[in-house]
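Asker: One structure follows; several queries about it will come next.
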Amino acid sequence: MELPGALQLGELAAAFASVPVFPLFDAAYFIVSVLYLKYEPGAVEMSRKSPFASWLCAMLHCFGSYILADLLLGESPIHYFSNNSSVILATAVWYLIFFCPMNLFYKCVSFLPVKLIFVAMKEVVRVRKIAAGVHHAHHQYHHGWFIMMATGWVKGSGVALMSNFEQLLRGVWRPETNEILHMSFPTKASLYGTVLFTLQQTHWLPVSEANLVFFFTMFMIVCKVFMTATHSHASPFAPVEGFICPVFFGSVSSGHTSHHNQHGHSHEASYQPPPPVKSKEELNEGTRKRKAKKAE
């Protein structure tokens, strides 16, 4: 009974991997991506003042992963924009979400049950893009493991890794939102997923690509749908990382504490703390006193 079950599972995975993503899954991907753009502060006002800048930001949200991957592989960063069907579909989604009368389209797609369906469909596209990125890099660099991982990672992370550049287009600069320093769950999951696909592509992971695509897609769908439904930002990897990271990379607090304890006394005698910086109110008070003395 185990062999027929395995055959049925393999056939299911193969059938799932052969399902085309255009236009339905791509449309869902664009809808969720542009929705997240509209959630950004000032995005609606920007769409009224500068529709072209808003459209550029929307295209980055939809095609940022392709731009980064092409840059990594030395190809034209605007190569994907030759796909007229995808660009027109993404443009139509952007226009409907931002400019549909009475916000009807936005209200429909942001309705939570409908949005959860689109979120699940977006994860299907994300995993396909990771697998395609690793496969594309393997075709050019057969033994370049890190190139495969980097290409698959940027294919799955999308505009998250370009968030600071996208913010500049919106006239916002928030360097503390650097995605590499503070990885969100999709970025981190894309990184772990591209490692698995790289191992599979180099025959170190004894599983077919169709099965890996199927199971990793199911994992991403379950996690993202649950996090979206519960409005949670907690990473499912946090418990494992909390156990492994201190073992391999040490504790941040303990390492820095011991370092300061060893060198703190030697610097204490020679180091003179700078005078406290005066606040704006104190500076204004001093200015008023000097003016009063001059008047006297």
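Using the three backbone atoms N, Cα and C, a Cβ is placed for every residue, glycine included.
If you look for the noted substitutions, you won't find them, since the model keeps the original residues.
In case it's useful when we look at the structure, here is the feature table from Swiss-Prot:
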- G74: Ca(2+) binding site (BINDING)
- K129 to A: Pore remains open (MUTAGEN)
- K129 to Q: Pore remains closed (MUTAGEN)
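For each listed feature, how buried is it and what is near it?
Answerer: Around G74 (Ca(2+) binding site), no same-chain residue six or more apart in sequence has its CB under 8 Å from its CB.
Neighbours of K129 (mutagenesis position), defined as other CB atoms within 10 A of its CB across all chains, total 22.
Reduced to three states, the DSSP call for K129 (mutagenesis position) is helix.
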